[in-house]
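Features as listed in Swiss-Prot:
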{"type": "ACT_SITE", "residues": "Ser196", "note": "active site, charge relay system"}
{"type": "ACT_SITE", "residues": "Asp348", "note": "active site, charge relay system"}
{"type": "ACT_SITE", "residues": "His381", "note": "active site, charge relay system"}
{"type": "MUTAGEN", "residues": "Ser196 to Ala", "note": "Leads to significantly reduced lipase activity and impairs the suppression of IL-23 production by tissue-resident dendritic cells"}
{"type": "MUTAGEN", "residues": "Asp240 to Ala", "note": "Leads to significantly reduced lipase activity and impairs the suppression of IL-23 production by tissue-resident dendritic cells"}
{"type": "MUTAGEN", "residues": "His344 to Ala", "note": "Leads to significantly reduced lipase activity and impairs the suppression of IL-23 production by tissue-resident dendritic cells"}
Amino acid sequence: MKGLVFLLGLLPTIYASLVHITPASEDDFYNPPAGFESAKNGDILKLRNSPNRLASFYFPIDVKNAWQLLVKSEDSFGNPNAFVTTLIEPYNADPSKVVSYQTWEDASNINCSPSYGAQFGSPLSTITTQIDMTLIVPPLRSGYYVVTPDYEGPKATFAVGRQSGQATLDSVRAILKSGSFSGINEDAKVALWGYSGGSLATGWAAALQPVYAPELQKNIVGAAVGGFAANITAIAESVDGTIFAGLITLALNGLANEYPDLKTAFYEELSDFAVPEFKAGAENCLAENIFHYPLHQYFTGPKRAFEKGWGLLKEDIFNKSIQDNLLIGLNKTYLPQVPVLIYHGTVDEIIPIKDPHAQYQLWCDWGIESLEFAEDLSTGHLAETFTGAPAALAWIDARFDGKTPIQGCSHTTRLTNLLYPNTSDSTHSYFLGIYQAVFGTPLGPGINGDNITINSGLLGLVSSII
């Protein structure tokens, strides 16, 4: 039995080694057409069916449709760009409800983009996207359309808040114009959701919306942010020298992709021995970089990569780019106008809870209309990904159902966010969704759970290999 389980666990890796899907960097679809600069932000520049089936933890999922859209947007400086967003239609979809899910891509290479990593047959390097896809399955089971944008944009600007938030909003604009092929209503309700790196994009989208996309306020019913990345400097301080140290070179390269002068400055300050791993951070996806560089010290310790230590980040060229990307550094103009849920583990080992606390207090002091903080006393960053998901799903369901959100601010602590109100159905949906994805059940409401298709789940994986 153990041998069978081991073999089944290897099947996704075996399949990925046998199939080749075109990386984003080699796919012309990602390149905007001539003259795209004149298009409006949120316009659809290109459209195609997903080149391959989508997968959840490397098992192909059965959905009615999946499209890729190339969407017009702009970078942090107002320069036009274009990014890909993936739109998924479940069976028996409700055209009035869409979840915009921002993945924790956390990488500075376009070949780590969710539009590529979510495809069946994507390489093992994109495993974090495949894990993240397990969170997309429950909304699909509920009949919600799901859109997941490559919010880091064509330059893969991990940790760059404005680019990430704007792309998230332009993705929403695009899908609200997609009715001719997707069936989505122009006045559809949209819930934003993201965890960890995805919370950075989601939080910035909620903050930028009143200024960047004011017309979307009538559509966006709320934003759920978990493992809330409000302060990127504090995250670097938290992970330097720990098993998660590889996050640092990913984030620094992401910032440097948006600020070219920053990359030159980083290399001038790097110790010679650290240059190869800094370059690797520009190529690796999240899991690979974490695996290769645990316990490395970049700003602390006697053999740190940057001799100046944390003092380096106080120098003008570094400090400005970092300050530009601190959500907590925005002024009151960017107070979210939609309900917000923050869910976070008290003992989060990557994103210290003091920073989500500070962001919560700031927004409350500014008079936010609805802000709920669900603190989980028992979990760290990784565990809260999954124990907090049912709370986010229950909260999103309530927003779609038109239930009145928290008025003003509310901060609650629980032993676990699995005890969040009305999570029994969403917890069941989450774990049943994993089961159904593995065994190939079509995703959508009113679907017979025994209706397994040969092209999806475990059977689809085996048949593809055979």
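Cβ atoms here come from the backbone N, Cα and C positions, even for glycine.
Ser196 (mutagenesis position) has His381 nearby among the recorded positions Asp240, Asp348, His381, counting only those with a Cα within 10 angstroms of its own Cα. The two recorded residues Asp240 (mutagenesis position) and His381 (active site, charge relay system) have their Cα atoms spaced 16 Å from each other.
Distance from the CA of His344 (mutagenesis position) to the CA of His381 (active site, charge relay system) is 8 Å. Mapped onto three states, the DSSP output places Asp348 (active site, charge relay system) in coil. When the neighbouring Cβ atoms lying within 10 Å are counted for each of the recorded positions (His344, His381), the highest count belongs to His344. DSSP classifies Asp240 (mutagenesis position) as coil under the three-state reduction. Cβ neighbour count for Asp240 (mutagenesis position): 22 (other Cβ atoms within 10 Å of its Cβ, all protein chains included). Under the three-state DSSP scheme, His381 (active site, charge relay system) falls in the helix class. Classification of Ser196 (mutagenesis position) by DSSP places it in coil, neither helical nor stranded. Cβ crowding, taken as the number of other Cβ atoms within 10 Å, peaks at Ser196 among the recorded positions Ser196, Asp348.
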